[in-house]
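Can you read through this structure? Questions will come right after.
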Amino acid sequence: MSNEKQQWDDAYCLAEEMHDAGRPFKREELNIADQFICSRFSTIFEYDPYKDTYGFRNQELTHAIPVKSKCRHISDVDILELKKNTANADIRFPSYLNICPVYAMHPFTVLAFDLSKPVPMGMNASMENAAPNMKSPTEAEITPGTIYIFKHRDNKCYRCVILFEDGDNNVSDADRKYMVAFLDTPQVVSVKLKTLFHLGKFTIESYPCALYCCRAVGILEIRKDFGADLNGQINEFYKDKVKRKSGVHALIYKKDDRGDKLIFDCPSILGTSMTMALEIKDVIGHRSVAENDPTALSYDELVSKQLPTVDIDDHNSSVVLDLEESVIAQELGSTNGADCPCNNDNIDDFMQSQRQNPLDNNRDNWDRINESRSSMQSFAINQSQAITANPTPQPTFDESSGEVQTIPESINNLALNGRYLEDGRGTEEIREERSVESRQIGNQVVSQASCNYLEARQNSTQTANAESVCAIISESHAALPTDIQVIPSQHVLNENNHTVLPSVAPIIRNATGHSHIFGRQIPSPAFRRESLSSGNSIQVATFAATTGPCGSNTSRPTAQNTANSSINQDMSISNSSTNARLITIAQDNLNDTENWPNSEREQSATEMESGAEATTNSAVDEFAQVSDDMKGLADSMINFLRLTANSNNQDAFKANIFAMELISTKIPNQLTKRFFTLKIAEAKSLAEGFN
């Protein structure tokens, strides 16, 4: 009784220390006596097998009223003797053993009984002879993992290991029950304290047992809640006496890194067509994996008892070790004297040789690198000079060779680094970089564009969608009034025309207030002249909805006439354009309306914007707060995607779609992100041109 009283005093002091510290204690911080006490008072202390710590269960304790002890469940730190027995086991690897799983504990150790190993000779008879002189342990001496001798009523004796305390502890010490696993027979039972005796001379070192410590291949730790489920499966297998005696054929791959556990795998003990390791991983779950374990065999391979391939057999392993030892000895011997490669003299000689001739070995490679670098710099200078001389962005077309076009790297870098500002307040450097990059996309010769356009028109195998995209690009330049005002606009699509138009295009208003949704007039062979009701004849060129082959409401002109007209218009645009963003030409037939009366000017604007045959539209811009830089970037990328779709260049198309999606993820502003999402949807719709 005095021993139990002393344990309670120590337990109360430990609980007070943990409560004051407000943290659990590592098991290594505690001495052997404190570890012994914490393992017995599971009602006060909680053990975490994954962190190897003891924590105080928050509750009210009174020193005057002792709390009865109760042993916790066995853990991996309590089976040191069984691990030594496993390390000394004479087992060939890999090989099959007929085992019976007995119990599973955290973090992950399965106690498995080897049915093929016999009981040590003469041990049972010796224990029966020594039974009358055996001493019983007290309740204060019982801890999980301790090995005792269980004495049956027929005087037969069996060695067993304590798993945990079973049943109610509100009984006398002699009637307390403990769940034990036998070391020499596959059995797990609950026994009373009065039937247990000290081990004496029948230790595992003297008489090795057949109970081994194992773990499933590829699994280092199981989930904390899965321990009870796994033990439930083992109990289902264990209750069948036929299965318990016959066991299951398990493949023993090898011992683990520490050498005290067997890495095994076997068909599912529940009868499913899965291995035990695969069932834990895929069906129930695990906590962590063992990366250094060998590759597990499949269920069929385990059933057919196949052995895994081994790279180095046992016969050659010693040779490899001898070679490694000789190499190490040679390296250690070479460190003496001036022959050491790290000697100061050798280091100085090496540095001096590198100073004298640093590039002789790779001079050719360096020359090629410098040449490529110089050519790239020259190309950039020429491009800058050409842009300065002629700031007009030219329409771009793919060459006839069909080269892969990708979006300029600088645009991708700017998008990835988030240098485009959504609120429109960017620095001048950002504005200049975006302007130059957008010009580089469209800096090709007009004559080549017109020729490629003519070839695309004459090619009979060109698809309808590709023709539509080509027509929009080649006919996207027309005369505009000199005084214009650019305001944003919403996305407008002609439902009867399948040609994809920019989702956010600027609305351009002239001095009279006239506007149209596309940002610039698209010339067409079908022009009409209409006079206003005021009597002052103002001739306006209107577009007759002939931009696409699919939704055209009027007859299309011939390809030859359209091509010739486009060539003449492009040449005229190249010679007289001065606007960097919009290509404008003064129209002779557009009269000035400044001297008109206000009533006639308002009536003219009304008829132009709401007339039945007029193709213009005025709308409130939903994305007015989106910066011009982002709009320009989106328009440039979509124009480039039209070219890739027209040239059937799917690789460049996919790459630039991916670039737009990546830019969208970098945008913090929700309005700008929604704007760019619509642009991405519009860009993806251009993929129909590949069909």
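The backbone N, Cα and C atoms fix where each Cβ goes, glycine too.
Nothing has been swapped: the model has the original residues at all the noted spots.
Swiss-Prot lists these features:
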type: MUTAGEN; residues: Ala11 to Val; note: Inhibits piRNA-mediated gene silencing
type: DOMAIN; residues: 139-204; note: domain 'Tudor'
type: MUTAGEN; residues: Arg159 to Cys; note: Progressive fertility defects at 25 degrees Celsius, with animals becoming sterile after 10 to 11 generations. Expressed in the cytoplasm of germ cells, but does not form germline foci. Inhibits piRNA-mediated gene silencing
If I take the alpha carbons of Arg159 (mutagenesis position) and Ala11 (mutagenesis position), what is the distance between them in whole Å?
30
Mean pLDDT across the domain 'Tudor' (139-204), rounded to an integer, is what?
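Looking only at the domain 'Tudor' (139-204), pLDDT averages out to 91.
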Please give me the CB contact count at 10 A for Arg159 (mutagenesis position), counting all chains in the structure.
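Cβ-Cβ neighbours of Arg159 (mutagenesis position) within 10 Å number 24.
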If you run the three-state DSSP split on Ala11 (mutagenesis position), which class comes out?
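Its secondary structure by DSSP: helix.
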If you draw a 10 Å sphere on the Cβ of Ala11 (mutagenesis position), how many other Cβ atoms land inside?
22
With DSSP as the yardstick, break the domain 'Tudor' (139-204) down into helix, strand and coil residue counts.
9 helix, 28 strand, 29 coil
